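Asks: Before we start, here is the structure in question, set down as structure tokens.
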Amino acid sequence: MDDATNKKRKVFVSTILTFWNTDRRDFPWRHTRDPYVILITEILLRRTTAGHVKKIYDKFFVKYKCFEDILKTPKSEIAKDIKEIGLSNQRAEQLKELARVVINDYGGRVPRNRKAILDLPGVGKYTCAAVMCLAFGKKAAMVDANFVRVINRYFGGSYENLNYNHKALWELAETLVPGGKCRDFNLGLMDFSAIICAPRKPKCEKCGMSKLCSYYEKCST
């Protein structure tokens, strides 16, 4: 890795960590390391907004304190409880199946092994990384569409048009996650992508790394 590339990566990580420390958003699920709560919340957050999930969060976890509570509750009742966030029947079915497998195969506790988590029904690479990082403190890149967009824009070049499943993008993402700061970095990048490097009308003038950003350079010429 040449000096310029190394500097660009260091500035990226430093900017994201600084943003987390100064401008992060606050959601109730960020105040827990409970693997059950984190895993279920990730299911609830899919294809909806954090704002919608926030509205049902407290009530949901008061009623459903563990996988056993989900499994013993009729699907129709769960769907009714999460109706506000959308796709309620589909989510309720996913939650029931997930609860069944975790109870039958792991005694009702989320496994700590990455492969075991990935093998759970409805769990993909992002959700697995979220559980590994946010619940178990393991180094893992939480790569989603927002993560991809920021990498595409900032690093540009051979990374400019890489899609979510491209191996090179995941390899870069994993190298960016700083040891001991996995949670801060992943959540910081999530917030940065929502507030600064938004899909439309990014606030480049407020970005701490715009001088090294390929997207900003292209837009400025």
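Just so it is clear, glycine is given a Cβ too, placed from its N, Cα and C backbone atoms.
Pulled these from Swiss-Prot:
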| type | residues | note |
| --- | --- | --- |
| BINDING | Cys197, Cys204, Cys207, Cys213 | [4Fe-4S] cluster binding site |
| DOMAIN | 105-133 | domain 'HhH' |
| MUTAGEN | Glu42 to Asp | 5-fold lower activity |
| MUTAGEN | Arg47 to Ala | 15-fold lower activity |
| MUTAGEN | Tyr126 to Lys | No activity |
| MUTAGEN | Tyr126 to Ser | Almost no activity |
| MUTAGEN | Asp144 to Ala | 15-fold lower activity |
| MUTAGEN | Asp144 to Asn | No activity |
Asks: How many other Cβ atoms sit within 10 Å of the Cβ of Cys197 ([4Fe-4S] cluster binding site)?
Replies: 22
Asks: In whole Å, note down how far the CA of Cys213 ([4Fe-4S] cluster binding site) lies from the CA of Glu42 (mutagenesis position).
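Replies: Taking the Cα atoms only, Glu42 (mutagenesis position) lies 30 Å from Cys213 ([4Fe-4S] cluster binding site).
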Asks: Tell me, by DSSP, whether Tyr126 (mutagenesis position) is helix, strand or coil?
Replies: helix
Asks: Glu42, Asp144: which of these mutagenesis positions has the highest Cβ count within 10 Å of its own Cβ?
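Replies: Output for this query is Glu42.
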Asks: Relative to the Cα of Tyr126 (mutagenesis position), which of the binding-site residues Cys197, Cys204, Cys207, Cys213 have a Cα no more than 10 Å away?
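Replies: Checking Cα-Cα distances against Tyr126 (mutagenesis position), none of the binding-site residues falls within 10 Å.
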Asks: Around the Cβ of Cys207 ([4Fe-4S] cluster binding site), how many other Cβ atoms lie within 10 Å? Please give the count over every shown protein chain.
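Replies: Excluding its own Cβ, the number within 10 Å is 20.
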Asks: Determine, for the [4Fe-4S] cluster site, the additional residues of the same chain whose CB lies within 8 Å of the mean position of the CB atoms of Cys197, Cys204, Cys207, Cys213; present them in sequence order.
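Replies: Neighbours found: Arg153, Tyr154, Ile196, Pro202, Lys203, Met209, Ser210, Tyr215, Tyr216.
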Asks: Spatial neighbours of Arg47 (mutagenesis position) among the binding-site residues Cys197, Cys204, Cys207, Cys213, defined as Cα within 10 A: which are they?
Replies: none
Asks: Cβ distance under 8 Å to Cys204 ([4Fe-4S] cluster binding site), same chain, sequence separation 6 or more: which residues?
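Replies: Looking at Cβ-Cβ distances below 8 Å from Cys204 ([4Fe-4S] cluster binding site), excluding near sequence neighbours, one finds Ser210, Cys213, Tyr215, Tyr216, Cys219.
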